[in-house]
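**Student:** The structure follows.
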Amino acid sequence: MEQYEKEEKIGEGTYGVVYRARDKVTNETIALKKIRLEQEDEGVPSTAIREISLLKEMHHGNIVRLHDVIHSEKRIYLVFEYLDLDLKKFMDSCPEFAKNPTLIKSYLYQILRGVAYCHSHRVLHRDLKPQNLLIDRRTNALKLADFGLARAFGIPVRTFTHEVVTLWYRAPEILLGSRQYSTPVDMWSVGCIFAEMVNQKPLFPGDSEIDELFKIFRVLGTPNEQSWPGVSSLPDYKSAFPKWQAQDLATIVPTLDPAGLDLLSKMLRYEPNKRITARQALEHEYFKDLEMVQ
């Protein structure tokens, strides 16, 4: 740790405190994430160290770079490249963003590039949300933070400061208790983020797991064996769920053009293996005029 000098606390993430710090060797500003482990007394699990070490090999322009992993008996520090703006802060401070379909398209494309890269390396995120999409103010590059951390450390129900970890971007198969989920969970989150960029408000802002499910069902219809084969055998599925009819997405995201609505509907498919992949999404016609954008 001697190599890094903490300058100020910049946030409290899902896993612990985040500091802005300086690398004394290179004089570079970095983000230092202190991971608080659930079982404090047991020290750092070797599986977590292995998982995290793999993430150091991830190099992509749309992934926040993990420079270093420092671990002592009791805790882990992760050293990341430093970016001071995230998509949530950007949307909150810049309401006119919704009127810039070109920038929305560019950001969505970059999110998908980062997700496609991670999925091609068999790494899931599981907790994608606007707060962990970081923006470089100078270049408008968007980068995904915290990829792979869920597998190493699990996703707590509450952060270490007792804030509830958001459910707004969580895929229905996870909410219904599936243990067999895979890369489609991240594509669901991307769909929720896409709609939020366009509408300037969250698509499914549930405040509990059941409220989250019902907010989804009210828009997409309550799933059944016809719309989602196998749904009734998921652990937390109840035949007594209220039966809502699907709404037209065009009424939910009224300013999105037809190509965008088509892409969004493919991201928000109930059946995980029918959900569009990141690779497929990058080829979607919604992006056909992107060359002029970038």
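Each Cβ is built from the backbone N, Cα and C atoms, and glycine gets one as well.
Swiss-Prot feature annotations, pasted as is:
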| type | residues | note |
| --- | --- | --- |
| DOMAIN | 4-287 | domain 'Protein kinase' |
| BINDING | I10, G11, E12, G13, T14, Y15, G16, V17, V18, K33 | ATP binding site |
| ACT_SITE | D127 | active site, proton acceptor |
| MUTAGEN | T161 to A | Loss of phosphorylation by CDKD-1 |
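Map these features onto the structure and tell me what's around them.
**Tutor:** DSSP assigns T14 (ATP binding site) to coil, not to a helix or a strand.
DSSP gives D127 (active site, proton acceptor) a coil state; it is part of no helix or strand.
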**Student:** Which one of the binding-site residues (I10, V18) has its C-beta surrounded by the most other C-beta atoms within 10 angstroms?
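**Tutor:** It comes out as V18.
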**Student:** What span in Å does the ATP site cover, taken as the longest CA to CA distance among I10, G11, E12, G13, T14, Y15, G16, V17, V18, K33?
**Tutor:** 14
**Student:** Spatially speaking, which of the binding-site residues I10, E12, T14, G16, V18 is closest to D127 (active site, proton acceptor)? Use C-alpha to C-alpha, please.
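**Tutor:** That would be T14, nearest by Cα distance.
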**Student:** Neighbour count, 10 Å Cβ-Cβ cut-off, for D127 (active site, proton acceptor): what number do you get?
**Tutor:** 20
**Student:** On the 0 to 100 pLDDT scale, where does the domain 'Protein kinase' (4-287) sit on average?
**Tutor:** 92
